[in-house]
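Participant: Dropping a structure here in structure tokens format, bear with me for questions.
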Amino acid sequence: MTSKTLYQKIYDSHVVYEDKNGESILYIDLHLLHEVTSPQAFDALRSKKRKVRQSKKTFATMDHNVSTKIQSISASGSMAKKQMEQLIKNCRDFNIPLYDINNPNQGIVHVIAPEKGMTLPGMTIVCGDSHTSTHGAFGALAFGIGTSEVEHVLATQTLKQKRFKNMKVEIIGKIPKFVTAKDIILFIIGQLGSSSGTGYVIEFCGDVIKNISMEERMTICNMAIEMGAKSGLIAPDEITYKYLKDKIYSPSGLFWEKSLDYWKFLKSDKNAHFDKCITLDISNLAPQITWGTNPDQVISIDEKIPDYNNINSLLKKESAKSACEYMGLKSNTYLTNISIDRVFIGSCTNARIEDLRAASKILKNRKIAKHVKAIVVPGSGSVKRKAEQEGLDKIFIDSGFEWRLPGCSMCLGMNKDRLNFGERCASTSNRNFEGRQGRGGRTH
């Protein structure tokens, strides 16, 4: 029997048809929707008089455009309101479950699906959103798709795909104090580059991965896309099973036992072939922070911004120079000496309960600078309630933060939470692109 990687096992088990050129029709187990990338797909279904093939394997939420100040679809502008109204109508017409703003469990799509047990090992999962790779933390093959592909999955519950190469990234060493999963994935991206994963599905493994929580694993897989990868994967284990036990959509009873038997098969075989293998030791890692305008322009908190004149690659040199100009920074200076205007704690990368606990622990009995505007946006209604039960909201408010409603918020400039021109923000989100948090905004 041929040895296989985790990616190959999941892919092969979902092939409906494969032609001689290696292009496949893959069955999709779970299709997640939100208000921004789905309207045109539903319009196309109506124009062709087609139905949704598997409405029970499709779930929708409002997250990108929602206001985190007021529980109203009118609070983020006319375009946002129109998109949310359209999502309500589409889900009603096609019988799709919707977590709208009046649902107590509404939140970011990549937060609510795992916390409700929709995301399970061995699944194929798609969504019209780049950071669908988050779900790979459960040993699911998960990736973002475009609007035309959203239509295709709605209509057929399948998707045309090709096989990607497979990369193994092994993380070893003891996690230093104050280093988080976000630091680890930023370090990986910084070491390998923002295009290092192009054409690959990446499996993260090693002692470090084995010993971190599911929420930390989600952070790592969430940002696999920032390496250019199709998806990120982590093999399921006892930590995964414990997290999924008794979730609303998780299997139960005899089905749970049968699922466990299958999930234990979901790991790369000992002699499985990877197209590329990389090992990184994080024993001496310090907290990481980006200085530029893409995630691989990253340094340790105690390092200086690199001198772009010393960069050999002309392309990287010009990119670094441009980034410094946009960010209003100079080479050979410390970011710890740079003043910030805003702080954002949230996004599908870092808005879960463990993230809020970690941040509140630092903020307890402290006050933020008077000139800094700071917000905390829980990833879901469930996370918000849990945090409030633990009194975390009071810690944030007492320190000077605003405690908001769930949503994507300041991760992207699609709602009212955005930077003003020239403002500098320390953000727990996943992208530091130019204008990502608002025109002229500077994101770290």
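Glycine too: its Cβ is placed from the backbone N, Cα and C atoms.
Nothing has been swapped: the model has the original residues at all the noted spots.
As listed in Swiss-Prot for this protein:
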- C348, C408, C411: [4Fe-4S] cluster binding site (BINDING)
- S47 to N: In strain: MNb027 (VARIANT)
- L254 to F: In strain: UT.002 (VARIANT)
- N312 to K: In strain: OH.036 (VARIANT)
- L315 to V: In strain: GA2181, MNb027, OH.036 and UT.002 (VARIANT)
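Can you tell me where each of these features sits in this structure?
Facilitator: A helical conformation is recorded for C411 ([4Fe-4S] cluster binding site) in the three-state DSSP classification. Here C411 ([4Fe-4S] cluster binding site) comes close to F344, G346, S347, C348, T349, S427, S429, N430, R431, R436, Q437: these same-chain residues lie at least six apart in sequence, with C-beta atoms under 8 angstroms from its C-beta.
Cβ neighbours of S47 (variant position) (same chain, under 8 Å, six or more residues apart in sequence): none. S47 (variant position) falls within a helix when secondary structure is assigned with DSSP.
DSSP classifies L254 (variant position) as helix under the three-state reduction.
Long-range Cβ proximity for N312 (variant position), meaning a same-chain Cβ under 8 A and a gap of 6 or more residues, is found for none.
Sequence-distant neighbours of L315 (variant position) (same chain, 6+ apart, CB under 8 A from its CB) do not exist here.
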Participant: According to DSSP, does L315 (variant position) sit in a helix, a strand, or coil?
Facilitator: helix
Participant: Between L254 (variant position) and C408 ([4Fe-4S] cluster binding site), what is the CA-CA distance rounded to a whole number of Å?
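Facilitator: One finds 37 Å between the Cα atoms of these residues.
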Participant: By a 10 A CB contact count over all chains shown, which of the recorded positions listed here is most packed: L254, C348, C408?
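Facilitator: That would be C408, with the most Cβ atoms nearby.
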